[in-house]
Amino acid sequence: MKSLTELFGCFKRQPRQQEASSPANPHVSDTLSMGVAASGMPPPKRPAPAESPTLPGETLVDAPGIPLKEALKEAANSKIVIFYNSSDEEKQLVEFETYLNSLKEPADAEKPLEIPEIKKLQVSRASQKVIQYLTLHTSWPLMYIKGNAVGGLKELKALKQDYLKEWLRDHTYDLIVIGGGSGGLAAAKEASRLGKKVACLDFVKPSPQGTSWGLGGTCVNVGCIPKKLMHQASLLGHSIHDAKKYGWKLPEGKVEHQWNHLRDSVQDHIASLNWGYRVQLREKTVTYINSYGEFTGPFEISATNKKKKVEKLTADRFLISTGLRPKYPEIPGVKEYTITSDDLFQLPYSPGKTLCVGASYVSLECAGFLHGFGFDVTVMVRSILLRGFDQDMAERIRKHMIAYGMKFEAGVPTRIEQIDEKTDEKAGKYRVFWPKKNEETGEMQEVSEEYNTILMAIGREAVTDDVGLTTIGVERAKSKKVLGRREQSTTIPWVYAIGDVLEGTPELTPVAIQAGRVLMRRIFDGANELTEYDQIPTTVFTPLEYGCCGLSEEDAMMKYGKDNIIIYHNVFNPLEYTISERMDKDHCYLKMICLRNEEEKVVGFHILTPNAGEVTQGFGIALKLAAKKADFDRLIGIHPTVAENFTTLTLEKKEGDEELQASGCUG
């Protein structure tokens, strides 16, 4: 990738500074899509600008005009700033000033509006490119109001005058965060650290089954944290069976899992995290309000608590970080008789025979650990598994889960009927109906099966309908997610969004956390850094974990052409599985996707193995640094580990090849 020097031609470096890099196309918007888990989202189909313009320790020689760093600081800390290049633009500057002065109100008005000082800052054309790249505004001269990029005169005039007048007044808070998930909390604490007055609103509407939870969002309460703990509990069950092969003498009798004990342990841990977040907010002097926030004006929020008491709050800026909630299909009986991942981890009874509906990572992960506890589990899918992920890897996961003892049904439920009602001590019993092709006649016929628990995991949707975004004109996509110019609303410049609720953004907890912190530094401290939304390592915590980073086979071929892609792969056998004779050993697999005409630059890697997340995280940095296959070849592996297989790949994947067989230690 090109460096910023190559891209903008404006920087002179002090000696021995690290070379930074920039996106291949700085004009491509990174705007927008388990709030969710640090696992399970495919790499984005259209990567955002990949590299931050931040150059640590950089000296910017930028004349004429003030240095870029100073200019951005002024924009962040002044009420009104206009950036321009030359005296040729002075006429436009006068037009800005004239328009703003037209908003003045008479001195005898109830709250007379005074127009603050308008700072006109001259910057070089090179700095102009950087500022426009940071804001994704093409207009010039470019105006900032209270640290928010507005755009040019056209964009300024497009704002309602009443909104603009109110924007220039003082408000109670510098920032109100709506949503107390991982991203919202990170942003609130970072803004407070930068000296801003911050409030954070968080309120969880109960699921149709009545489940709610505390501060921390999806990941902590009903996503990655409880999911990973239950995944680990499932793996421990297999380790107990393996222990005999390793010489451990176990008590006679059947080893059984106790659902209630695990559930209570998981919920105790979550409760400690909920309390910890409240303590952190207090220590950071962030005002925590356990109320549901809704816009009632451009700079006003109505905060309604569980007692229906309403409090009005005002702020200069707002951050939407409300995340996602599970979707429910319009099928008779679904909302009455099914649960989602919102309910599973607090389920008061043992799930029993379970149907997981959906091909998402949530469905497969939950199916995996429930089967590991000894439950009869079926996964019902409409079409392909793990849409958006590498489909070769998805098929390998399906084959492993079938070998593991799970069942797969192709279809979609048409209705669900209750047979026995559930209680707090016992699961109910339900009959699920769906159409299935008769193998003898070829005709579709209705079939049914009884289950104790039905888990719906068909996808998630943004929590934006009841936040009042339409009241103030925040533009949303068809997905209900906020459309943004980076994290800034495309239509209301004092409203921002991060995390799962931002269109086009990977739905991953670490992404939301980093986006929140980086955004706060940019708008409150003038930092010239951006969140990098590409080449994000991720893991699906199925029984045999799937880790990946970069492009799938399908996306690599679509982007670069089939003839320019070379794929190295192998099947391997973890040493730990040899003595225990695990069936998993024939399913462990990895591959590396490279570009033929770019010295075999690595554009994606995928691995199906125990502890795939730990392996993927480490190798992810190689893609960020544009590593080539030869770099992996030169790296000496740690023996015996599964990770060392990335350093010994020699087999090229070709169409028509027979399935690989694992052999020897670690491959």
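Along the chain as shown, the residues are counted starting at 1.
The backbone N, Cα and C atoms fix where each Cβ goes, and this holds for glycine too.
None of the noted substitutions appears here; every position holds its original residue.
The feature FAD binding site is assigned by Swiss-Prot to 202-219. Every protein chain considered, the tally of other Cβ atoms within 10 Å of the Cβ of PRO208 (FAD binding site) stands at 16. Following the DSSP three-state reduction, the secondary structure of PRO208 (FAD binding site) is coil.
Per Swiss-Prot, the feature active site, proton acceptor maps to HIS639; the stated evidence is similarity to another entry.
According to Swiss-Prot, the mutagenesis experiment UNK666 to Cys carries the annotation: Loss of activity.
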Calculate the distance in Å between the alpha carbons (Cα) of PRO208 (FAD binding site) and HIS639 (active site, proton acceptor), and round it to a whole number.
51
Between GLY217 (FAD binding site) and HIS639 (active site, proton acceptor), what C-alpha distance do you get in Å?
40
Give me the count of other Cβ atoms within 10 A of the Cβ belonging to ASP202 (FAD binding site).
27
Quick note, LYS205 (FAD binding site) and HIS639 (active site, proton acceptor): C-alpha atoms separated, nearest Å, by 50
Would you count the other C-beta atoms found within 10 angstroms of the C-beta of THR211 (FAD binding site) for me?
18
